[in-house]
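Engineer: Starting off with a structure, shown below.
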Amino acid sequence: MGSEGNMKKSVVTQVSIGGFGESTTAKQLTDYLEDEVGIVWRCRLKTSWTPPGSYPNFEIADTSNIPSIDEYKKVEPHAFVHFAVFESAGRAMDAAGQCNLILDGQPLKVSLGPKNPYSLNQRRRTTVPYKLAGITLEIGTLVSRDDFFVSWRAEGVDFLVDPFDNTCKFCFRKSTAFSFKDAVMHAVINCDYKLELLVRDIQTVRQYKTLHGFVLILQLASSPRVWYRTADDDIYDTVPGDLLDDDDPWIRTTDFTQVGAIGRCHSYRVLISPRYENKLRTALDYFRMRRVQEERVRWPPRIRNEPCFGEPVSDHFFCIHHKEGISFEIMFLVNSVLHRGVFNQFQLTERFFDLLRNQPKDVNIASLKHLCTYKRPVFDAYKRLKLVQEWIQKNPKLLGSHEQSEDISEIRRLVITPTRAYCLPPEVELSNRVLRRYKAVAERFLRVTFMDESMQTINSNVLSYFVAPIVKDLTSSSFSQKTYVFKRVKSILTDGFKLCGRKYSFLAFSANQLRDRSAWFFAEDGKTRVSDIKTWMGKFKDKNVAKCAARMGLCFSSTYATVDVMPHEVDTEVPDIERNGYVFSDGIGTITPDLADEVMEKLKLDVHYSPCAYQIRYAGFKGVVARWPSKSDGIRLALRDSMKKFFSKHTILEICSWTRFQPGFLNRQIITLLSVLGVPDEIFWDMQESMLYKLNRILDDTDVAFEVLTASCAEQGNTAAIMLSAGFKPKTEPHLRGMLSSVRIAQLWGLREKSRIFVTSGRWLMGCLDEAGILEHGQCFIQVSKPSIENCFSKHGSRFKETKTDLEVVKGYVAIAKNPCLHPGDVRILEAVDVPQLHHMYDCLIFPQKGDRPHTNEASGSDLDGDLYFVAWDQKLIPPNRKSYPAMHYDAAEEKSLGRAVNHQDIIDFFARNLANEQLGTICNAHVVHADRSEYGAMDEECLLLAELAATAVDFPKTGKIVSMPFHLKPKLYPDFMGKEDYQTYKSNKILGRLYRRVKEVYDEDAEASSEESTDPSAIPYDAVLEIPGFEDLIPEAWGHKCLYDGQLIGLLGQYKVQKEEEIVTGHIWSMPKYTSKKQGELKERLKHSYNSLKKEFRKVFEETIPDHENLSEEEKNILYEKKASAWYHVTYHPEWVKKSLELQDPDESSHAAMLSFAWIAADYLARIKIRSREMGSIDSAKPVDSLAKFLAQRL
């Protein structure tokens, strides 16, 4: 889709025209314009629109017999005109401006159409869609391989397969009733409808021939997008061929079929006339080129109308709500299996539900969770459920469960799209204050996320639309109108919904959830109501809705509960440091060393020294507390007024995050800014080349692999690093090879998708304040830790507690930035200095409290309440003049006060308004495009304007101030490096384009090869060295734990559609399908957290108390732990147990890979055993990779 060659200038070939009389035809207008202005290719004249304040009413199927009105506000006649050459559009605009365009005595108004790159116009004209007109479309369900149930049918549909934008469209016309608020009558208007899907959303295509023509059956991964616009246009074309669409908006809507066919059915049967045979063949060739899977049809399926064909459904979501004798937990999982497409609704008979009624709850939960991991449809639900239940009963080890930490909760999720909803299997997540308090009813909480079809981010264009610019000019109507999708969302928020026998009501949301378009709902019971929960949370006195909502959301921040700190131990009156209207201490307080150590103990952190700062929630306070020497006055926590957000009596200190080693990576925004500030392109190129060289050597050179793991993977690389250092080799140890391969491909993915280049002399650091007041303006203090895997063995007894505290004080110029950073002034150049009084602070960025303006505020308008900053002290990344560009002014938007207390409906309205107006992602993407296309880069005027808009958008959750994206700044073309496959792209010649193309081919080849690579389970090597005498006694217990662990891990792989376990265990995830979400980062973080919780849970199981442990010496304990680790290894790697493990993965499938990560939960003890078996002569003490072996060998 990229246009190679030079970028052609953007041109306007379209205009919108109004002011002519109602009797004017498209041909008359065309003839006049060709005489006065220039050749016209197409003229589309409109006299209809969606009446303001109305919505399509799809409950009315037959519009011929309803009372209709014609007295709604009509639109002035207007036309959309495409000229042959762009000069004609300019001439028309000029002539109208001078009142020289007069038709039938009436002066015409002209509005310029969209500005499009010349190459885009040309490509649209030369890329011909494969149009199969007059087809019959049947939307239904492939109930079995031989039966197709039709839910909805339409004739005279046009089917377009369009390589221009890689879409398929079903287009047809339909009379539609529009309803008005508080009105009985309806307006009846003809509308054009469009069902649009991306070619990549077609899972399979089947094709066969009948006596009447050809048939395609398209199996979709998700529902198509539904659009409409008013029809009966008078169209006059003077040339054949396709043109770019004009300004007349297509409006998103919901499922218009009364039977809910678009939402619940993903099989589309297309009946095509024999005269389109050649076009059909070409379209199928295009599908093959796009790698759509083609399935052979041995014989055509039987076609029948579904039971209850044509009967309206009132269900918002297409769920099976309640069955007598079946609990909510089971019904939710049944719907999860149904929504995943494993079973279809016609298979869920009473026989199926009787199977569930006749088995214990734990068997049913395990069975349905297992079925949720299936990737393909199953056509006999009863038979498969029975098979899985029997298999689980034969293997009771799959049923056990471990008590979860109080910081972990099992969360149910519901995803709501414009046409349907999806129940997602419960996920283990970090808990929050509310869930911990209401633990007894925790399963009545539901996380609801609003998304577009294909699990894409729902954006403002789905929820609202503007009329065409010419209509604005003619009617002075510049308002945006809400779509029917918005009405659906708003009714769900306001009225709640029923699900599996429960009624759910809106509760609240955190700041992260607001960005994620999600919120908490709660199903009230007789004892606990939504109002009770909100009363317990605290007193929220803000009269600004945005601020009040944000503060309620603090109770839903994901946190660890640690120490109960009594009010008399907390100073809440510490004054803020204020100057020139700025708060230099905004969001930061202090914590005493003894309390900081207590918190670390509660968190059970695997670190050798206490974090020096924590991001916290305490009562109604939020922010960061930095470790600072105690004043011996009994005060353990000092909190400033800027940290106080609401009143609460809650006294548990809750932790969101803490300072730790976090490797530094560049990204596209930072590269764009550093480049415009004068850092040469060759610097970024050389840094990427160095990274590529190491990644290409990672599987063959243990020294390089060890360096990559310890320097760029943080704690997620520890297991693989320990294995390398102990002497395990990637060539003979498949799990180690898999982990290294995942790190390599995921980092290549980061380079391709985000230009995520590793910076050796760089970190991501939490911002803190110089409480001592020593640093001057323009200075900072940075002390960073270096990774040391020896510290992973500190629990192995006193001989191993000698920790390496390897700290480095950074000196010299540093560049800092915080995401998002769009303005050149967002990169601050500071001088890092050594201050002995601050040596107790490490892995954080200490800012001065002196100066006219806080450096935090200069950097993207940030503060000190937990923001992370990219910091680089590699002098090659410092701009040549060693100075900061003038910072943008980040003045807080004026707050709107209601003049009264904020109520529940205000919060709902605010959430809905955010959904309809969220623009930050759009603005940031537009900034990338304009910076790439302009010779001035990020200093281009349009980029500076976008930076201002982004700053306002970032603050929307706090201020409620809406930002709108100017139409002229919306990109029409995207640079190739943005990977916008579904849009028009061009080849970028700037540094980001060069970096992208350098790595793209490497990544594509490696990802494909890695997808196909698998270890033959029968060829997994077994290392007998790891057998410790007496391990046999622990095998039964080890096997039970492995069954449970593997079951949960396989569930995560299936739920997130990730291919390999090594991706999850290293946190380097690369195989998640693109259609899952545009915001893959958020999904990956959730997956990482789910796995970390799982790993922590089983590490706790591993370390569970040994009998008579109090009477055992450290060495005796270690020997017992080594036996346990040996048993865990044996049930994972021994051929006999590998075979058993594969049998447990699925009762009747044999295509799975052996799961190996369970053994390495005890990697530290397996490393001890391995190192003892090595000859000391083979350990090179000078090599970093052998440092651990030497360290342990001296102590074992």
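Cβ coordinates are placed from backbone N, Cα and C, and glycine is handled just like the others.
Original residues throughout; no substitutions modelled.
According to Swiss-Prot, the record shows the following:
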type: MUTAGEN; residues: Glu429 to Lys; note: Alters post-transcriptional gene silencing
type: MUTAGEN; residues: Glu453 to Lys; note: Alters post-transcriptional gene silencing
type: MUTAGEN; residues: Pro611 to Leu; note: Alters post-transcriptional gene silencing
type: MUTAGEN; residues: Gly866 to Glu; note: In rdr6-13; alters post-transcriptional gene silencing
type: MUTAGEN; residues: Asp867 to Ala; note: Loss of polymerase activity
Engineer: I'd like to know which of these mutagenesis positions, Glu453, Asp867, is least surrounded, judged by other CB atoms within 10 A.
Structural biologist: Asp867
Engineer: Distance between Gly866 (mutagenesis position) and Glu453 (mutagenesis position) at the Cα atoms, whole Å?
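Structural biologist: Per the Cα atoms, Gly866 (mutagenesis position) and Glu453 (mutagenesis position) stand 34 Å apart.
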Engineer: What residue among the mutagenesis positions Pro611, Gly866 has the most other CB atoms lying within 10 A of its CB?
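Structural biologist: Most Cβ neighbours within 10 Å: Pro611.
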Engineer: Distance between Glu453 (mutagenesis position) and Asp867 (mutagenesis position) at the Cα atoms, whole Å?
Structural biologist: 32
Engineer: If you draw a 10 Å sphere on the Cβ of Glu429 (mutagenesis position), how many other Cβ atoms land inside?
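Structural biologist: Excluding its own Cβ, the number within 10 Å is 19.
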Engineer: Reduce the DSSP letter at Glu453 (mutagenesis position) to three states and note it down.
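Structural biologist: In three-state terms, Glu453 (mutagenesis position) counts as helix.
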Engineer: Could you give the Cα-Cα distance between Pro611 (mutagenesis position) and Glu429 (mutagenesis position), in whole Å?
Structural biologist: 23
